[in-house]
Amino acid sequence: MGSSTGDLVTRIQSAHRFDHDALFRFAADNVSGFPTNPSQFKVSQFGHGQSNPTFLIEVGSGSSLKRYVLRKKPPGKLLQSAHAVDREFQVLRALGEHTQVPVPKVFCLCTDPAVIGTAFYIMEFMEGRIFIDPKLPNVAPERRNAIYRATAKALASLHSADVDAIGLEKYGRRGNYCKRQIDRWFKQYLASTSEGKPERNPKMFELVDWLRKNIPAEDSTGATSGLVHGDFRIDNLVFHPSEDRVIGIIDWELSTLGNQMCDVAYSCMHYIVNVQLDKEHVSEGFETTGLPEGMLSMPEFLLEYCSASGKPWPAANWKFYVAFSLFRAASIYTGVYSRWLMGNASAGERARNTGVQANELVESALGYIARENVLPEHPPSVQRDVSPSYESLVDGSGRFIPNRKVLELRQKLIKFMETHIYPMENEFSKLAQSDMRWTVHPQEEKLKEMAKREGLWNLFVPVDSAARARRELAATENKHNLSGKSFDQLFGEGLTNLEYGYLCEIMGRSVWAPQVFNCGAPDTGNMEVILRYGNKEQISEWLIPLLEGRIRSGFAMTEPQVASSDATNIECSIRRQGDSYVINGTKWWTSGAMDPRCRVLILMGKTDFNAPKHKQQSMILVDMRTPGISVKRPLTVFGFDDAPHGHAEISFENVVVPAKNILLGEGRGFEIAQGRLGPGRLHHCMRLIGAAERGMELMAQRALSRKTFGKFIAQHGSFVSDLAKLRVELEGTRLLVLEAADHLDKFGNKKARGILAMAKVAAPNMALKVLDTAIQVHGAAGVSSDTVLAHLWATARTLRIADGPDEVHLGTIGKLELQRASKL
């Protein structure tokens with residue numbers, strides 16, 4: 001079992017004692033929400049780790065207790081450039097504020113040594129598990145497997161961070177990383193073994209000579225460069241208290257920009273060697289001693305990482321990267337041993353063996369270099385966790401094969417649709433065409449409760465956004481009176497965009513289905529905006545009721561007087577007036593605003609008409625009941641008004657909204673829009689795949705049951721040919737959409753924008769072609785309301801305009817293609 005993060009503390013070592021009163025005064029002044037008059041203030045030291053001393057701060061009154069983590073430079077004379085806590089703070093803040101990489105939230109940095117003796121920073125305490133022993137003793141085999149897969153995915157997530165976009169472009173030099181690292185760590189080694197310090201090992205010089213002669217060519221080109229953690233091991237990960245997923249990557253002291261394959265190799269050290277501070281010697285790793293049951297082999301771990309990160313198989317240069325990692329570890333352990341001799345090693349007496357271990361690591365590196373084969377030339381063929389029921393989804397095998405969890409959810413979803421949704425479609429349509437169209441069918445609310453019980457609720461919620469919302473809400477009062485199970489249910493099943501794609505497609509087979517599972521537009525996009533960009537108060541006031549399905553929402557962006565496909569044209573004004581904003585303007589095609597349950601709009605307008613054109617727009621949460629909001633009329637789409645949620649034209653006349661409702665801050669609207677539209681567009685594409693499948697199914701059934709000119713439609717050669725071509729186009733589009741989802745998971749909105757644009761162009765055009773042919777096969781019945789085809793077609797046609805018209809997306813695709821060509 002893993003060790004609880006709170007159980008890894010011990011008494012403060014004498015060499016690391018400092019003024020607790022000074023720390024308290026600093027924290028009270030600089031940490032938001034830090035108790036100022038506590039009855040308890042306790043500082044303990046974490047015993048795990050050999051580098052920057054790390055401490056647990058516990059502060060509170062009565063039964064209320066808050067915990068924080070302090071990380072500081074060690075005292076005494078230090079090696080140049082080592083123990084840079086300011087760099088740790090910088091990278092943690094950038095990742096925490098701008099990415100979904102799981103890291104603890106940082107609160108403040110102090111560089112004044114007068115406070116507690118050395119520089120330090122304070123961050124959140126993450127309640128979870130740390131696995132100190134890579135063998136994962138007392139862990140079930142299937143959980144060992146899941147933990148190592150989660151480790152590989154966490155590393156891939158870290159490596160996907162766009163350093164240029166998050167302000168880390170100058171965090172280090174990217175090219176010639178290994179060359180510089182060899183020089184740096186060799187200098188550190190020499191400094192740690194100078195006169196009066198541990199004796200130098202001649203074999204270290206032999207190892208350095210080999211490394212310098214075998215640096216991969218990719219290192220100088222920067223082809224493998226990006227953010228590097230520098231000490232990525234399983235014991236530097238915090239796992240969820242009960243789930244096998246990473247919630248925090250810690251110990252960033254060695255982070256920089258450079259060759260990311262060095263991180264990958266270092267994370268595999270336990271396969272090569274077994275190094276433990278409480279052991280006198282380095283022993284052999286899992287490759288020699290054998291894998292614990294359920295453990296991934298090194299090739300399987302690498303395959304998991306390469307699949308998640310999109311990196312090529314590293315066989316060609318693997319020997320170098322492992323030898324380099326062993327060399328660096330030897331240099332680090334030599335430095336630890338030198339500090340132990342001086343009496344200021346963070347690990348205390350546990351560091352007494354590091355001198356011997358450093359020399360044994362050098363021997364291990366030279367032994368690894370002498371091996372003929374270290375990694376298979378090609379990645380292993382891993383038997384995926386796939387159910388035989390997948391055969392009904394697609395024949396053969398390929399890259400995008402859903403795992404067992406997704407397949408089980410998919411089967412439940414299909415059964416729910418067949419049992420409850422399809423039989424109710426006519427009833428829902430009748431109400432939507434009656435005088436009571438702007439009311440909600442009572443059966444819909446019953447179906448929602450059933451969907452919750454079945455675990456089919458809020459499946460769209462991305463695992464990273466859910467983690468952020470949980471963190472934000474953890475420190476607030478539970479004013480919604482949610483039990484643990486009810487609270488967890490709000491955040492779905494922890495799916496990636498790729499995994500959700502298989503389920504969203506099923507919902508897309510009916511225009512009525514998405515809202516039953518609380519996965520309908522515009523609510524999903526609005527909820528994701530608040531999940532990603534909302535503060536604690538906004539999450540509590542608006543997101544929780546939306547996630548519960550108690551209210552619905554609208555999105556107000558498009559305006560009748562301007563071409564709104566260019567968001568810089570938006571004219572609606574949002575003027576600051578004291579503690580409020582005053583909104584004036586007209587919006588139309590405000591989806592969801594006609595719904596009687598609609599309580600909040602996300603409105604896009606301009607807060608500064610004189611700012612740079614992409615900094616003029618802001619987004620703000622607007623309560624629908626605010627005076628000055630007037631719904632002028634419902635709008636129709638080819639005659640469909642999409643009751644009961646509808647699309648409204650709305651005027652805003654001096655609508656006063658609290659300033660606290662602004663999302664992310666003034667001038668961030670364009671940024672939010674891009675973040676919202678990426679997943680939102682993809683959800684539309686996924687649903688369109690389902691709509692096309694429904695069209696194919698109805699078309700084939702009709703062709704097999706209706707005769708023209710003496711034979712069934714299915715017997716006409718032209719129909720068979722058309723049907724085959726449509727199937728080819730549908731499958732190609734499905735793969736494109738899944739590829740876009742995969743890119744969105746791995747690389748984020750910005751890097752995936754090209755393939756997202758391709759999917760957004762391809763999906764509606766393909767669906768229209770399929771549905772148009774299905775309508776044609778049905779004849780007059782196809783354009784009537786007796787089938788779902790006309791409504792599905794109208795929705796698909798709208799999506800060639802909504803969330804960006806085809807022309808805008810084609811422009812994006814073309815520009816990226818030209819940029820690619822210009823770099824050749």
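Cβ atoms here come from the backbone N, Cα and C positions, even for glycine.
Features of the protein shown, as given by Swiss-Prot:
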- H229 to Y: In ibr3-11; resistance to the inhibitory effect of intermediate levels of indole-3-butyric acid (IBA) on root elongation (MUTAGEN)
- 555-565, 589-591, R706, 776-780: FAD binding site (BINDING)
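A helical conformation is recorded for Q776 (FAD binding site) in the three-state DSSP classification. Calculated from their C-alpha atoms, the gap between S564 (FAD binding site) and H229 (mutagenesis position) amounts to 42 Å. If you take the Cα of T558 (FAD binding site) and the Cα of H229 (mutagenesis position), they are about 43 angstrom apart, rounded to a whole number.
On a Cα basis, H229 (mutagenesis position) lies 44 Å away from T590 (FAD binding site). In this structure, the CA atom of Q561 (FAD binding site) is 50 Å away from the CA atom of H229 (mutagenesis position). Mapped onto three states, the DSSP output places T558 (FAD binding site) in coil. Recorded residues G779 (FAD binding site) and H229 (mutagenesis position) have their alpha carbons 62 Å apart, per Cα-Cα distance.
Neighbour count (other Cβ atoms within 10 Å of the Cβ, all protein chains): 17 for S564 (FAD binding site).
Comparing F555 (FAD binding site) with H229 (mutagenesis position), their Cα atoms are 39 Å apart once rounded.
For the binding-site residues Q561, T590, Q776, the largest tally of other C-beta atoms within 10 A is found at T590. Within the same chain, the residues at least 6 positions away from H229 (mutagenesis position) whose Cβ sits under 8 Å from its Cβ are L155, L158, N236, I249, W252, L254, S255, D263, listed in sequence order. The Cβ of G779 has fewer other Cβ atoms within 10 Å than any other of the binding-site residues F555, T558, G779.
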